[in-house]
Structure formats: structure tokens, C-alpha cells
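So that you can see what the record holds, here are the features copied from Swiss-Prot:
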{"type": "DOMAIN", "residues": "1-71", "note": "domain 'HTH gntR-type'"}
{"type": "MUTAGEN", "residues": "R102 to Q", "note": "Completely non-responsive to D-galactonate. Does not affect binding affinity for the dgo operator"}
{"type": "MUTAGEN", "residues": "E106 to K", "note": "Completely non-responsive to D-galactonate. Does not affect binding affinity for the dgo operator"}
{"type": "BINDING", "residues": "D146, H150, H195", "note": "Zn(2+) binding site"}
{"type": "MUTAGEN", "residues": "R179 to A", "note": "Shows no significant effect on the binding to DNA and D-galactonate"}
{"type": "MUTAGEN", "residues": "W181 to A", "note": "Shows no significant effect on the binding to DNA and D-galactonate"}
{"type": "MUTAGEN", "residues": "S221 to A", "note": "Shows increased DNA binding but can be slightly reverted in the presence of D-galactonate"}
Amino acid sequence: MTLNKTDRIVITLGKQIVHGKYVPGSPLPAEAELCEEFATSRNIIREVFRSLMAKRLIEMKRYRGAFVAPRNQWNYLDTDVLQWVLENDYDPRLISAMSEVRNLVEPAIARWAAERATSSDLAQIESALNEMIANNQDREAFNEADIRYHEAVLQSVHNPVLQQLSIAISSLQRAVFERTWMGDEANMPQTLQEHKALFDAIRHQDGDAAEQAALTMIASSTRRLKEIT
């Protein structure tokens, strides 16, 4: 995907914040300095600030400019923020927090999917699974299929309130998948088997097996995340 100038500056400044060049509570350079540094206009820098505010990485203070927000206010459900944090430093507390959220949400989704999935839902899940199998050596295509797989499982629950959380859930999953993809023979067959086990449990309307399959999947990805972080 081609990034425009605004996106590139957002990534640069976002990483600088997360990686500690600008610490929480400290000011970012003034607009004029950033315009000179990135050879761009004030309008572009203001767009960048809006994007960083949406990620809750900065706060704007009247007449004073942009300041780095406290770390506990950062939007960890933003895929970019989570990726930048994970690539910068191993934080066992963050890994634990991510696992807690997934363990809380995904097994329940799996159980409800087993109870409620229609034939059309099953076809969507199976289609995504087949794409994962077909693209198991293509990191980007595999991860996109993996996200579609989990989104299809979530959609099969038919809970409109839960579906409103799908963006947040998918952001968390996407950040994890981007870091834990392993195409080697020691990991990929297990990953595919775990996804097939969940699909089979949903297809057979076995809520207990679906819940256990989700827990197994989370445990595996958490293990891989700890190994590489």
C-alpha cells in the first residue's frame, strides 16, 4: 500500500514517541520546526497532529502546542500503536494484558459461534480458512485471511453490540498476527490445525470444543509472541 506524506510523517513521529525520543509530558517541536524537518506545510503537520491525537499519543495545549500524552492514555487498540510498542521493547505486562483481553473475549465468541452460526456463516469461515491454507507462505496474504477468518467467526455470533467492537478486536488480533506469523514447518502446520479445529467445533455445534480451541489458539500465539519479543 502506497503511503501519502501525511501517513509517512505520522509513522515517523508516532514511532519516535513510542520509542522514547519524546517522552510523556514533553513537547513536540513547534509546527514551524516540523515543517522544516519534513519539508512540508503547516496544513500537513496539523493533519499529522490530528492523527496522533486520534491514537491518543499526543495532547494539544492551547497556545503551547503538542505534548506527548501519558503512556496509560495511549490507544493500545490502535493497530499502529500496538505494533510500534511491540517492535520497540518487550514488556511482559503488555503481553499479559493482551492475553487477558483475548482470553476474556475470544472463547466466548467461539462458543456463541458454535451455537448460532448459519450455513452461510460456515461458508465464510471455511473460505477464509482455505485462503489461509493456500497462502501459508505469504505473510501478508496469510494474515489478511487470518483476520477475515476471525471476523467471520465474530459475525456468526449475530450480536450487533458485539459487532461494534469488531474493529477493536480485529486491531488487537492484527497486531498479534503481524508479530507472530511463522511460516516454518515447526509452527505453520500447528497454526492451521488450530484454526481447523475451531472451524470443526463450530460446524459441529460443539460449544465446549470451540471454546477450548480458542483458548489453545491464544496460548500458542502468546507463546510465539514471548519467544520473538
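Including glycine, each Cβ sits where the backbone N, Cα and C put it.
The recorded positions D146, H195, S221 include none with a CA atom within 10 A of the CA of E106 (mutagenesis position). Shown in sequence order, A128, L129, M132, A145, I147, R148, Y149, V153, Q173, F177, M217 are the same-chain residues outside D146, H150, H195 whose Cβ sits within 8 Å of the Cβ centre of the Zn(2+) site.
Residue counts for the domain 'HTH gntR-type' (1-71) under DSSP, split into helix (H, G, I), strand (E, B) and coil, are 36 helix, 9 strand, 26 coil.
With respect to their backbone Cα atoms, H195 (Zn(2+) binding site) and R102 (mutagenesis position) stand 15 Å from each other. Considering only the recorded positions R102, D146, H150, the residue whose Cα is spatially closest to the Cα of S221 (mutagenesis position) is R102.
Here the CA atom of R102 (mutagenesis position) lies 12 Å from the CA atom of H150 (Zn(2+) binding site). When the Cα atoms are compared, R102 (mutagenesis position) and D146 (Zn(2+) binding site) turn out to be 15 Å apart. Under DSSP, D146 (Zn(2+) binding site) is assigned to a helix (H, G or I) in the three-state scheme. In the three-state DSSP scheme, R102 (mutagenesis position) falls into the helix class.
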